[in-house]
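Peer 1: Listed in Swiss-Prot is the natural variant Asn53 to Ser, annotated as follows: In strain: cv. Landsberg erecta. Here Swiss-Prot notes a natural variant, Met105 to Val, with the remark: In strain: cv. Landsberg erecta. Residues or ranges marked as active site, 4-aspartylphosphate intermediate in Swiss-Prot: Asp453. In Swiss-Prot, the entry for natural variant Pro659 to Ser states: In strain: cv. Landsberg erecta. The structure shown retains the original residue. Among the features that Swiss-Prot reports, Mg(2+) binding site is placed at Glu682, Asp686, with the record citing similarity to another entry.
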Amino acid sequence: MEPATLTRSSSLTRFPYRRGLSTLRLARVNSFSILPPKTLLRQKPLRISASLNLPPRSIRLRAVEDHHHDHHHDDEQDHHNHHHHHHQHGCCSVELKAESKPQKMLFGFAKAIGWVRLANYLREHLHLCCSAAAMFLAAAVCPYLAPEPYIKSLQNAFMIVGFPLVGVSASLDALMDIAGGKVNIHVLMALAAFASVFMGNALEGGLLLAMFNLAHIAEEFFTSRSMVDVKELKESNPDSALLIEVHNGNVPNISDLSYKSVPVHSVEVGSYVLVGTGEIVPVDCEVYQGSATITIEHLTGEVKPLEAKAGDRVPGGARNLDGRMIVKATKAWNDSTLNKIVQLTEEAHSNKPKLQRWLDEFGENYSKVVVVLSLAIAFLGPFLFKWPFLSTAACRGSVYRALGLMVAASPCALAVAPLAYATAISSCARKGILLKGAQVLDALASCHTIAFDKTGTLTTGGLTCKAIEPIYGHQGGTNSSVITCCIPNCEKEALAVAAAMEKGTTHPIGRAVVDHSVGKDLPSIFVESFEYFPGRGLTATVNGVKTVAEESRLRKASLGSIEFITSLFKSEDESKQIKDAVNASSYGKDFVHAALSVDQKVTLIHLEDQPRPGVSGVIAELKSWARLRVMMLTGDHDSSAWRVANAVGITEVYCNLKPEDKLNHVKNIAREAGGGLIMVGEGINDAPALAAATVGIVLAQRASATAIAVADILLLRDNITGVPFCVAKSRQTTSLVKQNVALALTSIFLAALPSVLGFVPLWLTVLLHEGGTLLVCLNSVRGLNDPSWSWKQDIVHLINKLRSQEPTSSSSNSLSSAH
């Protein structure tokens, strides 16, 4: 089956980038945004760029010139490598515009004295941060382990060596933020740490910075876990392909080949590529020679290996398990399935949900409020609560308490609350489900109704032609004086015309007609021109149709629904006769019907479709566990629609719908029922309804490009079992996000209150604060697990699992007793 063309939705967020000759950019990790960096500037502004290497919080500052990105490179390989460089570091970094004059001056000064280079070095070596933390801990235990005369000297030595390891980069970060008018978590922590030093508590200040860095290293580890599937996909993307050299138009032969290794992005459509055992198919292609056993588990989650033989379509990224084959590229690297999956998943991570957008706006203002409150406590505390301004042996001072509030109230835990969205997106990608943004999960969780298209969605879409029946305008008889069209010839003529009109179509009815015509002795029909009417049918001018009395000539042919064909007849009496003939058909009403009209002769094409395996279970799950209102929206007639509906368990059916009717039904039902509506389809006829629905879901393997473009969720597997998974995952994600926000606020309160009251030291405040942040991260990672509808369902599944194991255990016991 041909892989889907994953078309980027026009609704996807685009990130503007300012242009300027002397624009200074500060690229660093922002705890309130997780966006992929993009370097799309056509000018060459000076900027500070970020490179995240081993330590997740290590941000490399350097002055570079932006890459001229207009795709006119002299060396394509260099361009390709440049892309991979940015992809490698793009999971959790964002470029912040830093155009203020103070920032430029500060950076120039820092660069001149080597501050930038030293900060880069310290950030890139994780062991230095760990060493600093170890030195601070050693200084803390010196009073208990070291001889008394050496305590002060050892503590000073540890502090002098350890503090610069964490303080150099922290001070540069904070000063750059302050110079740009930013007040964030880095500024708050740096202020608290250096204020502690000036107050004589250098040990606590050092511990604060060390624990902050280590905690955020752990935080970034959990954040990177959410992107692990995308990374694996990108790593499985081959860098090169074995391009077969074709000389003088000769057809390549698998037994005698001449090939060379070329960069994968240089493989053109129509090129021949050799794929051996263990290799990855570089681009979407068609097997030309040979055969192989392939797996696409990492693309769609489909575990079962597939056999690929000549003529089969294979998606880029498929792994060749066994065999050797020549494939012909059908798409370039940029348009191939694997690259599109990576693109869509990365864009889904970058399309921020409502909560994260709110946190982006809230974060900076919140940090400023924390600074104001801290200053108020520092200066008003001595007057209101009789605290000393600086700490004494008997009481912690107001400045110390203010620093504790500054640390405890930092919004780190709130900032990582949306991490649950990232884990959900990766979990869906692992199952072969692509979401066009985290906001889709919020929308999906709010839906109370789900509507399914019938043909190709609830059914296999593999329609089979059962009969061709002339019903109107055909003359029969043996009298030679009457212009006759004997029935066998009419059936052949009708099939030939219909197959010619539907050649190359993706519609299930059209595919069934074309498949039925293969291998049959049919007259040659040529389509001169045609016009398509979405959801109704098509008309064409055909050549090659002959009668007994005359040679072939151009004739008008129409193919589509009964209503479409009857609407083309001017006489109401003729339309009624055709409808009566359809109702009186000896084949009954349960089949799917298509009608063909050629010069007022109408032929009925009877087709049969079967429900997909497992669809009834999906519908039952959506009804009983998801509590969704389930309905069918189809363009088929009522008897065919109800036959499928009864088979799968749907009790609400709307049939004989044109695309505009489906669109209106979606709008009206969503408005009347309240809440959102999910539309599941795959054809171009479903595109308007998919676009109007709260969430549109398509089966990507057989969907039209239009349906894919407007859909919010793409199911890469060719079944709808992913629909209940999506609904359950959305509800799990919204629940996790709510839990994260509650945990974040609780951790802030529990760390801030005792700190302001003077019950805990500054280093313990940091520990409580960062502990809350790590707790939120750990809770978010739960989103990588499969969701469940409720704890009751978990218990039912556990009981069923135990019951299924009982016969096995009893039989094993009987065998052992027999021995």
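Placed from the backbone N, Cα and C atoms, the Cβ positions cover glycine too.
Don't expect the noted substitutions in this model, because it carries the original residues.
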Peer 1: Can you grab the distance from Glu682 (Mg(2+) binding site) over to Met105 (variant position)? Cα atoms, rounded to a whole Å.
Peer 2: 57
Peer 1: In whole Å, note down how far the CA of Asp686 (Mg(2+) binding site) lies from the CA of the residue listed as 'active site, 4-aspartylphosphate intermediate'.
Peer 2: 8
Peer 1: Kindly assign Asp453 (active site, 4-aspartylphosphate intermediate) to one of the three DSSP-derived states: helix, strand or coil.
Peer 2: coil
Peer 1: Quick one: pull the CA-CA distance for Met105 (variant position) versus Asp686 (Mg(2+) binding site), whole Å only.
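Peer 2: Cα-Cα, rounded: 57 Å.
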Peer 1: Cα-Cα, whole number of Å: Pro659 (variant position) versus Asp686 (Mg(2+) binding site)?
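Peer 2: So the Cα of Asp686 (Mg(2+) binding site) lies 6 Å away from that of Pro659 (variant position).
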Peer 1: Does DSSP give Glu682 (Mg(2+) binding site) helix, strand or coil?
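Peer 2: Glu682 (Mg(2+) binding site) sits in coil per DSSP, no helix or strand.
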Peer 1: Give the residue from the recorded positions Asp453, Glu682, Asp686 that has the most other Cβ atoms within 10 Å of its Cβ, counting over every protein chain displayed.
Peer 2: Asp686
Peer 1: Return the residue, from the listed variant positions Met105, Pro659, with the maximum count of other C-beta atoms within 10 angstroms of its C-beta.
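Peer 2: Result of the Cβ crowding comparison: Pro659.
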